[in-house]
Amino acid sequence: MYSMLDTDIKSPVQQSNAPIGGPATPGGKGNASTLDQDRVKRPMNAFMVWSRGQRRKMAQENPKMHNSEISKRLGADWKLLSDSDKRPFIDEAKRLRAVHMKDYPDYKYRPRRKTKTLLKKDKYSLPGNLLAPGVSPVASSVGVGQRIDTYAHMNGWTNGAYSLMQDQLGYSQHPAMNSPQMQQIQHRYDMSGLQYNPMMTSAQNAYMNAAASTYSMSPAYNQQSSTVMSLASMGSVVKSEPSSPPPAITSHTQRACLGDLRDMISMYLPPGGDASDPSLQNSRLHSVHQHYQSAAGPGVNGTVPLTHI
């Protein structure tokens, strides 16, 4: 098929002398007739020579059959033919090709342009929608890249600003994390450092007091004897009043606790000896009362704990 450039190069004498593959439609438009005259058809092959008569015959027998279905049936029938049956059609195709080469020596087969479906697919693609019709795909891709670069510079942010922002917002270790206090907290579960918070409820205070009296790991508590630890556990069971333990226990407090322990043990001994003395009993009760007051401390919201129970 000749393009418009080839038809301009050809001389008008050759166009007038060249045979046309098909007659022009008499009632057609001028533009359609011009295209039919300019287009040079390919020479028919053996199958086309054979199917020309068979197609017409099959179309007359089956008027409602589609042309594509007729072509499928003709192709299957052509494959069933033997070489001897195909020979005359092959010879006719060779003769037509020789005549075509003689009439059009500079003929070069050029495939048809894209069909309407392919053009429609290109039209609804991304570059086709963004640009006006008639722009080449290379120019469309360049235009899309330029638009992306334009949006990247909006609001004062450059193309590399996002990476810089991520570097600036990266999580860095605070210098205070390397301090000895923080390392001590990280490597030790110290319950003695907890302080009383007025916003805590009574249930939370009771839980923290029980945990502090049972699982405390401060050096002052580690120096106590097993007797003092048993006293602390007994005090936590008997005394359910919420209180916070002191951060450290001095030697004076340890001696007081040992004295209170002796008094509490002598209270439950059978009467006799020194235990029957009323003055000793009063001193024991007074020491136990002082022990509960020192252990309880100020109550919740500054109220006096119920030590008389």
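Glycine too: its Cβ is placed from the backbone N, Cα and C atoms.
Just the original residues are modelled here, none of the noted substitutions.
Noted in Swiss-Prot for the protein shown:
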- Met44 to Leu: Abolishes binding to 5'-ATTGTT-3' DNA sequence. Does not affect ctnnb1-binding (MUTAGEN)
- Asn45 to Ile: Abolishes binding to 5'-ATTGTT-3' DNA sequence. Reduces binding to the nodal5 promoter. Does not affect ctnnb1-binding (MUTAGEN)
- Arg55 to Gly: Abolishes binding to 5'-ATTGTT-3' DNA sequence (MUTAGEN)
- Trp78 to Arg: Abolishes binding to 5'-ATTGTT-3' DNA sequence (MUTAGEN)
- Ala93 to Ser: Does not abolish binding to 5'-ATTGTT-3' DNA sequence (MUTAGEN)
- Pro105 to Ala: Abolishes binding to 5'-ATTGTT-3' DNA sequence (MUTAGEN)
Given the mutagenesis positions Arg55, Trp78, Ala93, which one's Cα is the least distant from that of Met44 (mutagenesis position)?
Ala93
Restricting to the mutagenesis positions Asn45, Arg55, Ala93, Pro105, which ones have a CA within 10 Å of the CA of Trp78 (mutagenesis position)?
none
Write down the Cα-Cα distance for Pro105 (mutagenesis position) and Ala93 (mutagenesis position), rounded and given in Å.
17
Measure from the CA atom of Arg55 (mutagenesis position) to the CA atom of Pro105 (mutagenesis position) and give the result in Å, rounded to a whole number.
31
What does the structure give for the C-alpha distance between Asn45 (mutagenesis position) and Arg55 (mutagenesis position)? Integer Å is fine.
15
Sorted by position, what residues of the same chain at least six away from Arg55 (mutagenesis position) have a C-beta under 8 A from it?
Ile70, Ser71, Leu74
At a 10 Å cut-off from the C-beta of Pro105 (mutagenesis position), count the other C-beta atoms across all protein chains.
7
